[in-house]
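Okay, structure first, notes after.
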Amino acid sequence: MVVEDSMKATSAEDLSNSIANQNPRGRGGDEDEELEEGEIVGDDDLDSSNLSASLVHQPHPLEHSWTFWFDNPSAKSKQATWGASIRPIYTFSTVEEFWSVYNNIHHPSKLAMRADLYCFKHKIEPKWEDPVCANGGKWTVNFPRGKSDNGWLYTLLAMIGEQFDCGDEICGAVVNVRSGQDKISIWTKNASNEAAQASIGKQWKEFLDYNESIGFIFHDDAKKFDRHAKNKYMV
């Protein structure tokens with residue numbers, strides 16, 4: 001998207017700080033009620049009218065527009081094709097819109113088992129078949145079940161705040177809620193570009209203050225070998 005220079009943050013760090021400071025509602029207090037299976041939003045419907053009411057008059061544009069997607073766990077068993085149940089939730093292009101959406105959807109710890117929540121650059125679908133994702137791969141970080149909320153938020157802020165040196169390589173991120181653990185992955189475009197992937201993986205660990213090794217899997221290998229796919233890169 002095109003924005004005037006005066007509206008842009010002077011650096012990635014400034015933009016990241018701006019994003020954090022623009023949050024109209026902290027999440028340190030009472031948590032939301034547990035969701036029924038397949039739910040993603042709370043009591044307030046996530047629609048344009050509700051979001052518009054909370055936006056400030058002078059928005060802070062992001063470098064890219066981003067779209068939240070949700071894969072409903074209750075719909076997965078009814079779909080014969082993988083990915084058929086993934087649906088877009090909302091596309092945002094400003095700091096204020098991000099917080100309006102983020103504060104109106106449940107965080108990973110409150111999602112139903114087998115739910116998948118995505119945040120991808122606008123017009124990139126979170127599917128292997130998408131032309132931008134087809135030759136890519138993903139880095140993955142594992143968390144104990146229900147302990148990925150902060151990691152998910154920090155990942156989102158780093159992505160939309162353009163904190164990665166090789167940010168053009170990034171397609172988006174996903175959090176997968178499973179019985180024993182939560183998994184957050186960053187999807188990238190060109191899996192064979194080892195230098196770019198290593199840069200993204202190392203910086204991501206720094207942003208999360210994550211000390212364990214993480215691995216990068218090519219999408220092609222994931223399609224062929226499923227859970228038995230092996231890491232091509234480690235950082």
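A Cβ is built for glycine as well, from the same backbone N, Cα and C atoms used for every other residue.
Model, not experiment: these values are computed from the prediction.
These features come from Swiss-Prot:
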type    : residues                                 : note
BINDING : 78-83, LYS110, 128-129, 178-183, 223-227 : mRNA binding site
MUTAGEN : ILE89 to Ala                             : Strongly reduced eIF4G binding and impaired ability to support cap-independent translation of mRNAs; when associated with A-70. Strongly reduced eIF4G binding and impaired ability to support cap-independent translation of mRNAs; when associated with A-70 and H-154
VARIANT : HIS228 to Leu                            : In strain: PI 161375, allele nsv
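You'll find the Cα of ARG178 (mRNA binding site) roughly 21 Å from the Cα of ILE89 (mutagenesis position). Residue density at ASP226 (mRNA binding site): 8 other Cβ atoms are found within 10 A of its Cβ, drawing on all protein chains shown.
Here the recorded positions are LYS110, LYS223, HIS228, and the one whose Cβ sees the fewest other Cβ atoms within 10 Å is HIS228.
Considering only the recorded positions ILE89, GLN181, the Cβ with the fewest other Cβ atoms within 10 Å is that of GLN181. ILE89 (mutagenesis position) sits 24 Å from GLN181 (mRNA binding site), taking the CA atoms of both as reference points. In the three-state DSSP scheme, ILE89 (mutagenesis position) falls into the strand class. Separation of the C-alpha atoms of GLN181 (mRNA binding site) and HIS228 (variant position): 18 Å, rounded to the nearest whole number.
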